[in-house]
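Below is one structure, written out as structure tokens; comments come after it.
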Amino acid sequence: MGEEGPPSLEYIQAKDLFPPKELVKEEENLQVPFTVLQGEGVEFLGRAADALIAISNYRLHIKFKDSVINVPLRMIDSVESRDMFQLHISCKDSKVVRCHFSTFKQCQEWLSRLSRATARPAKPEDLFAFAYHAWCLGLTEEDQHTHLCQPGEHIRCRQEAELARMGFDLQNVWRVSHINSNYKLCPSYPQKLLVPVWITDKELENVASFRSWKRIPVVVYRHLRNGAAIARCSQPEISWWGWRNADDEYLVTSIAKACALDPGTRATGGSLSTGNNDTSEACDADFDSSLTACSGVESTAAPQKLLILDARSYTAAVANRAKGGGCECEEYYPNCEVVFMGMANIHAIRNSFQYLRAVCSQMPDPSNWLSALESTKWLQHLSVMLKAAVLVANTVDREGRPVLVHCSDGWDRTPQIVALAKILLDPYYRTLEGFQVLVESDWLDFGHKFGDRCGHQENVEDQNEQCPVFLQWLDSVHQLLKQFPCLFEFNEAFLVKLVQHTYSCLYGTFLANNPCEREKRNIYKRTCSVWALLRAGNKNFHNFLYTPSSDMVLHPVCHVRALHLWTAVYLPASSPCTLGEENMDLYLSPVAQSQEFSGRSLDRLPKTRSMDDLLSACDTSSPLTRTSSDPNLNNHCQEVRVGLEPWHSNPEGSETSFVDSGVGGPQQTVGEVGLPPPLPSSQKDYLSNKPFKSHKSCSPSYKLLNTAVPREMKSNTSDPEIKVLEETKGPAPDPSAQDELGRTLDGIGEPPEHCPETEAVSALSKVISNKCDGVCNFPESSQNSPTGTPQQAQPDSMLGVPSKCVLDHSLSTVCNPPSAACQTPLDPSTDFLNQDPSGSVASISHQEQLSSVPDLTHGEEDIGKRGNNRNGQLLENPRFGKMPLELVRKPISQSQISEFSFLGSNWDSFQGMVTSFPSGEATPRRLLSYGCCSKRPNSKQMRATGPCFGGQWAQREGVKSPVCSSHSNGHCTGPGGKNQMWLSSHPKQVSSTKPVPLNCPSPVPPLYLDDDGLPFPTDVIQHRLRQIEAGYKQEVEQLRRQVRELQMRLDIRHCCAPPAEPPMDYEDDFTCLKESDGSDTEDFGSDHSEDCLSEASWEPVDKKETEVTRWVPDHMASHCYNCDCEFWLAKRRHHCRNCGNVFCAGCCHLKLPIPDQQLYDPVLVCNSCYEHIQVSRARELMSQQLKKPIATASS
């Protein structure tokens, strides 16, 4: 026998149970056109007639020339072949996808592949949710993705929290029964059941034998103001024999009695401000309660008549008696009233939805659209559901009566009515957290059969059990959101995502049929939760119109004419504009747009245009000409198409271009990465043949700056765009070219007010505080270095070093560098691809590129020398102080990423994001993250909302996306106020890419990929509201910066003022004058005169020395003062001992003594206060050094 070793099980990881399958390609040169998720593996890849098609274990991806289809496999309802060459794919959310093939054989082959991929699973592990969770959990901390797996604390402790929130009297009136522990009574009910306190478990067992599926009447909601409760159950099993059950009748009437014994705040004289109730009715109830309050609980008035709401029609209820069911008889249930709502069963709803899908898949503009939509009866079914919920809400709120809701089995129409009524009654369920609790408690805990209704239950072939019940309920919530847009914390995108993942099987939330099955299969621990994606801290799903203080009871209009078709789900392609296509021109006129973006700061320079056609600008056959200035850059690129074709799927069949790096590096395959972005004004001026205007004459403070900046740094500060070329390893101009540019800078033309003395003083103060020692190590690609070592340049904008960029812009743009900081440099290792308006793709060679941009290839060796001498330097950032660059360039958290959703140019808190490719990916893949963002933290894929081109294409062997460097707040503003970011998780391997233009509308619908790998739902209204909010935050931040700059300017003025005259003793002279006879200057030596003489030598006293820092209370701070991340159990609050504000641990982790606060030991301070204290100490030391020679000379 061989050597004995440890058991092999110790070496098995969870992801090893789900190994990726081998990829089958129809052509060897094809590459996967999307970025896979954790555990996702592409199994088939080939070409259709006009598209690229791929099937993974999670999704079907079809890349057309002008669109992309991205559908999870479990969302596909049926696949069939039509017209011999066409695949007709029907989805469970009513979408219909058609894909054409060139041959009948190929069509049948892909039909067979897709049919096998979408077949019912043989075992639960065949669902992708298990593989996704296993691959999200790695052995190392870097591979952990637990934030994608676990729900929040409000989900785990929802039952206890709900009982406390609704104010149940668990001592005298109600009790929590554990009769269903381990699901021994009813597998489709939760383990804890709320019943009246005098109902015993034996009676509950007897009632369970009388109710269908043992689903007994239990209470699920209590109205806080009047104590009325909502209960739910299934139908009674009366059958044709007319069976009765005394315990069931007693339990139903006991619910009404318990509500009378546990009145709400109205009966006890509490607040009456909730809802739209009649004032006289509230006063009468309060008066009646005051008469009986002294006599105790026993003297409470008779219980209200309980309403039994049967969701079925009376005919259907009676017909169910033949199957052993039935309905309650009012004669047997005293003090009860039975009402039938006439809601259709699941078979009618399924047929209606199929008709709706057929209507939505017709031609875009059918002549009979309205009549066809009416014939589906989908809106009619929604109307009946809303009417039932409104009846329950009015009965509870206005009449104060308890309600018992049931249908046949109690797991389809019953949760629809109960959950919708709770949304109408309780504003908590209209919040993000409350809505999640509502879905968990009323749908999942009470056994809605998601596995059967959604069609992903294993070994079930009966299609009659499939029905979009939950989708229909979400549609009704969408109708409420349309009618009450200010009363819901979540937006439409939240509901659309919930629809997608009800069927996607990416998360385990909606797997299995009841909680008993989920617990037996350990689904909660083996799969991720959808609430991790739809968490409350994700600002992508926040409704910016939400009014949190409103507690109004909703009374919606339920008529069919007031309802709307949910186009975001049923007709997603009908939306008039996507976020990738829309820009500020949709909302603002050209004049208003200019004022919106350039007028927020009085000293911001307007953006100018240097060429009419960016496409012809890249053509060397046409000379570069300068045109008149125009601040509206977006208006001149309307006809440009965004090239979204991957490099491997050129429709013309052109070969992949190989470009020589120019410095002896290996050749790299470059894909079709679209058109070059619109260049900012200064970069266009640099590329044009016209000279620049000089800034040196705008203010005498420029000379002061020149004297303060070291010579080595002054060579890098001639222009923002030139500086960026030097930062990102592109060939830099030689010193002679820079001198020429410096002599010809007069073309820009800036008013004198744009170069105030404050900028010089501010920049000088930064030079003094930095001592020119905080240098940023910018990552470079080793293959572009002549010596094979990484080159590093110095981005001045990340230091406190002044440059002409500071003079070109206002004080506010010191922290918001121009878009050139994000523009891709002209790099010899990048093949620039251009596409003319007709759609043909042309490749511009390396030599043609450089010929149109003269004097850019000189001085590369000089850059390499300067870059290599800066290794190991520290980065001095106003937010973090001095620290190694690696600590600053770090991936941000998931909660921080959610802050940047569709904020345009106003991303006010950004420290760094990471984009890489999953481990094991051996081939370059195109990251279709045009506008939105998905993230895989810790060396996995991360995408940020907004235009993000960080991974348009990449090579595993060193081709990464360039890092976007910026100053303190770290965001980069592109032309027209849009953002562009390039992200990399490997700072030492960076290469340039050519992004797609940001502001050019495209007929190609872009992909907004989220954490789930699916397109992000677009909402132009919420997008505009985010822009408005972000603009407000930016204005506030600019005002804060201006205040800080003004304070620093005043401090420097006091610090740099000439020293006062040394104090001398004039007391003898004054005494002589005072004692002399006939002196008229007797008052000259008074105390007032002495004060006037010595006033100039007084040191300024800071107000903080006489004030006590008051801390912001914990309950008033829900978000970090700096990064605006939300506090929760794992993100605690930290007070800064200097300013008193509340921060998270990342923004408040440094310690310093604060003598001004009598804190002589190091205490916790925020990053900004840390820097301020450090600067103040350095200024005090400098002042002391200046006073020493003066005191020596005077002595």
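Just so it is clear, glycine is given a Cβ too, placed from its N, Cα and C backbone atoms.
Those substitutions? Not in this structure, it's all original residues.
In Swiss-Prot, a published mutagenesis experiment is listed as TYR11 to Ala, annotated Loss of function in mitotic abscission. Decreased interaction with CEP55.
If you look up Swiss-Prot, you'll see 153-570 marked as domain 'Myotubularin phosphatase', on the strength of sequence analysis.
Per Swiss-Prot, mutagenesis CYS407 to Ser is noted as: No effect on function in mitotic abscission. Of all the Cβ atoms in the protein chains shown, 28 others lie within 10 Å of the Cβ of CYS407 (mutagenesis position).
Looking at Swiss-Prot, you'll find the mutagenesis CYS407 to Ala noted as follows: Loss of phosphatase activity. Dominant negative.
Annotation comment: Swiss-Prot describes CYS407 as active site, phosphocysteine intermediate. In the three-state DSSP reading, CYS407 (mutagenesis position) counts as coil.
The mutagenesis experiment PRO1006 to Ala is recorded by Swiss-Prot, whose note states: Loss of interaction with NEDD4. Loss of ubiquitination.
Cβ neighbour count for CYS1123 (Zn(2+) 1 binding site) (all protein chains, 10 Å cutoff from its Cβ): 21. Annotation comment: Swiss-Prot describes CYS1120, CYS1123, CYS1144, CYS1147 as Zn(2+) 1 binding site.
Around the Cβ of CYS1166 (Zn(2+) 2 binding site), a 10 Å sphere holds 27 further Cβ atoms from the protein chains shown. According to Swiss-Prot, the feature Zn(2+) 2 binding site maps to CYS1136, CYS1139, CYS1166, CYS1169.
Quoted from Swiss-Prot, the note attached to the mutagenesis of CYS1169 to Ser states: Loss of localization to early endosome membranes. No effect on function in mitotic abscission. Here CYS1169 (mutagenesis position) comes close to CYS1136, ASN1138, CYS1139: these same-chain residues lie at least six apart in sequence, with C-beta atoms under 8 angstroms from its C-beta.
In the predicted model, residues of the domain 'Myotubularin phosphatase' (153-570) average a pLDDT of 89. Just so you know, the Cβ of CYS1139 (Zn(2+) 2 binding site) picks up 20 other Cβ atoms within 10 Å once every protein chain is counted. Residue environment of CYS1136 (Zn(2+) 2 binding site) contains 26 other Cβ atoms, counted within 10 Å of its Cβ in all protein chains. Each residue contributes its Cα atom, and for CYS1166 (Zn(2+) 2 binding site) and CYS1123 (Zn(2+) 1 binding site) those atoms are 12 Å apart. For CYS1120 (Zn(2+) 1 binding site), the count of additional Cβ atoms within 10 Å of its Cβ stands at 25 [all protein chains shown]. In three-state terms derived from DSSP, CYS1147 (Zn(2+) 1 binding site) belongs to neither a helical nor a strand segment and is classed as coil.
Neighbour count (other Cβ atoms within 10 Å of the Cβ, all protein chains): 24 for CYS1147 (Zn(2+) 1 binding site).
The Cβ of CYS1144 (Zn(2+) 1 binding site) has 24 neighbouring Cβ atoms from other residues within 10 Å, across all protein chains displayed.
Sequence-ordered, the extra residues of this chain that approach the Zn(2+) 1 site, with Cβ no more than 8 Å from the Cβ center of CYS1120, CYS1123, CYS1144, CYS1147, are HIS1119, TYR1121, ASN1122, ASP1124, CYS1125, PHE1143, ALA1145, GLY1146, CYS1148. Cα spacing between CYS1123 (Zn(2+) 1 binding site) and CYS407 (mutagenesis position): 49 Å, rounded to the nearest whole number.
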